[in-house]
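Chemist: There's a structure below that I have some questions on.
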Amino acid sequence: MSTRESFNPESYELDKSFRLTRFTELKGTGCKVPQDVLQKLLESLQENHFQEDEQFLGAVMPRLGIGMDTCVIPLRHGGLSLVQTTDYIYPIVDDPYMMGRIACANVLSDLYAMGVTECDNMLMLLGVSNKMTDRERDKVMPLIIQGFKDAAEEAGTSVTGGQTVLNPWIVLGGVATTVCQPNEFIMPDNAVPGDVLVLTKPLGTQVAVAVHQWLDIPEKWNKIKLVVTQEDVELAYQEAMMNMARLNRTAAGLMHTFNAHAATDITGFGILGHAQNLAKQQRNEVSFVIHNLPVLAKMAAVSKACGNMFGLMHGTCPETSGGLLICLPREQAARFCAEIKSPKYGEGHQAWIIGIVEKGNRTARIIDKPRIIEVAPQVATQNVNPTPGATS
């Protein structure tokens with residue numbers, strides 16, 4: 001995969017100091033309410049929440065509600081289920097077009113975590129910052145919308161509506177909806193002892209985008225310049241941006257091919273938080289143990305140099321539009337990892353076996369000294385794919 005031409009504000013008649021990420025104080029899915037707080041807030045919704053499976057012509061129609069990536073609701077007309085999710089994030093990169101693509105990929109990822117590969121409809125939720133000038137709004141927001149639209153089209157769906165409001169911070173998100181037969185989705189609750197855990201995107205996106213901003217902040221750059229070069233940071237940033245914009249659709253399809261038992265996507269709670277949430281949903285008495293952490297090259301060293309302020313080694317560092325964490329039969333996992341790299345799926349797809357499923361009490365943990373897998377950037381050095389609509 002090639003790098004994009006860097007977004008140049010002056011090409012859009014904007015001040016050269018324009019930065020999209022300055023229109024928010026939080027980044028990406030770092031906006032999530034902490035898990036323990038969220039669970040308390042949702043208690044009243046869960047008290048009377050009917051979540052038992054239903055029957056249709058003798059077949060079980062699964063139901064999934066509050067607590068996981070999507071809802072799965074059996075429809076009144078029988079034999080079909082509504083699978084739906086909503087999500088939104090704040091700007092994490094300064095390229096508006098790519099930010100739109102990332103926001104769309106992030107919404108769709110919740111469907112893909114269910115093994116759903118076809119989305120019937122999308123809505124876009126857009127918060128336009130009231131701190132933007134008219135020129136900034138009129139130049140930047142259409143690029144974001146175009147990126148969102150293009151990613152939706154790549155996913156085989158379309159944006160048919162939504163809501164746009166004024167807000168102090170820019171907000172980007174949407175709703176993804178599909179109607180499925182039971183064989184078109186995989187319930188996230190069937191992991192068994194002996195399964196292995198597979199991850200389909202490297203960790204460290206939040207670190208990469210943060211340290212990229214530090215290039216302009218000498219007091220912060222001085223903390224890490226002995227462990228990373230400016231070129232390392234630029235490559236990690238480009239790799240993070242491309243990974244976040246990449247759909248998890250291929251992995252969702254391969255979940256069916258290789259008999260996945262459960263999955264979730266890795267976003268604002270970090271890999272450990274999402275692994276713990278997935279473990280709680282299991283029907284069997286199992287626990288997840290993570291031994292390996294695939295991380296964007298040099299970002300583990302950066303995290304350590306910062307006193308692990310990002311929580312990367314502890315698995316608590318937020319990710320935005322991260323990969324899928326999939327429970328696969330041991331005998332299928334290596335084949336999954338090999339297949340997803342096939343050129344027929346396009347460039348950039350990767351996967352790693354990172355842990356095991358063992359008999360336990362529905363918890364997840366990372367071992368004390370996990371193996372760090374340094375994931376080299378796949379982006380090329382040339383610049384291609386300029387942002388649509390730029391003036392020369």
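Each residue, glycine too, has its Cβ placed from N, Cα and C.
Swiss-Prot lists CYS31 with the feature active site, giving sequence analysis as the kind of evidence. Residues annotated as ATP binding site in Swiss-Prot, with experimental evidence given as evidence: LYS32, GLY67, MET68, ASP69, ASP87, ASP110, GLY161, GLY162, GLN163, THR164. Residues or ranges marked as Mg(2+) binding site by Swiss-Prot on the basis of experimental evidence: ASP69, ASP110, ASP265. Record note (Swiss-Prot), mutagenesis THR85 to Ala: Strongly reduced ADP hydrolysis. The unchanged residue is displayed. The mutagenesis experiment GLY268 to Cys is recorded by Swiss-Prot, whose note states: No change in ATP-binding. Here the residue is the original one, but Swiss-Prot notes a mutagenesis experiment at this spot, GLY270 to Arg: No change in ATP-binding. According to Swiss-Prot, the experimentally introduced change GLY273 to Ala, Asp or Val is described as follows: Loss of ATP-binding. Looking at Swiss-Prot, you'll find the mutagenesis HIS274 to Asn noted as follows: Reduced ATP-binding. Here Swiss-Prot describes HIS274 to Tyr as a published mutagenesis experiment; the accompanying note says: Increased ATP-binding.
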Chemist: Using a 10 Å cut-off between Cα atoms, which of these recorded positions sit near ASP87 (ATP binding site): ASP110, ASP265, GLY268, GLY270, GLY273, HIS274?
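Modeler: Close recorded positions: ASP110.
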Chemist: Rank the recorded positions GLY161, GLY268, GLY270, GLY273 by how many other Cβ atoms lie within 10 Å of each Cβ and give me the one with the fewest.
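Modeler: If we count Cβ atoms within 10 Å for the recorded positions GLY161, GLY268, GLY270, GLY273, the smallest count is at GLY161.
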Chemist: For the recorded positions THR85, GLN163, which one has the sparsest Cβ surroundings, going by other Cβ atoms within 10 Å?
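Modeler: With the recorded positions THR85, GLN163, fewest surrounding Cβ atoms within 10 Å: GLN163.
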Chemist: I'd like to know which of the recorded positions THR85, GLY161, GLY273, HIS274 sit within 10 A of ASP265 (Mg(2+) binding site) at the Cα level.
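Modeler: The recorded positions passing the 10 Å Cα test are HIS274.
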Chemist: Taking each of the binding-site residues ASP69, ASP265 in turn and counting other Cβ atoms within 10 Å of its Cβ, which one has the fewest?
Modeler: ASP69
Chemist: Could you check what DSSP calls ASP69 (Mg(2+) binding site) once collapsed to helix, strand or coil?
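Modeler: Looking at the DSSP assignment, ASP69 (Mg(2+) binding site) belongs to neither helix nor strand, so coil.
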Chemist: 10 Å Cβ neighbour count around HIS274 (mutagenesis position)?
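Modeler: Counting Cβ neighbours of HIS274 (mutagenesis position) within 10 Å gives 24.
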Chemist: By a simple count, how many Cβ atoms lie within 10 Å of the Cβ of ASP110 (Mg(2+) binding site), its own Cβ left out?
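Modeler: Step by step: centre on the Cβ of ASP110 (Mg(2+) binding site), count other Cβ atoms within 10 Å, giving 23.
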Chemist: Determine, to the nearest whole angstrom, how far the Cα atom of GLY268 (mutagenesis position) is from the Cα atom of ASP110 (Mg(2+) binding site).
Modeler: 13
Chemist: Among ASP69, ASP110, GLN163, these being the binding-site residues, pick the one whose CA is nearest to that of GLY273 (mutagenesis position).
Modeler: ASP69
Chemist: If you measure from the C-alpha of THR85 (mutagenesis position), which of the binding-site residues ASP69, ASP110, GLY161, GLN163 fall inside 10 Å?
Modeler: ASP69, ASP110
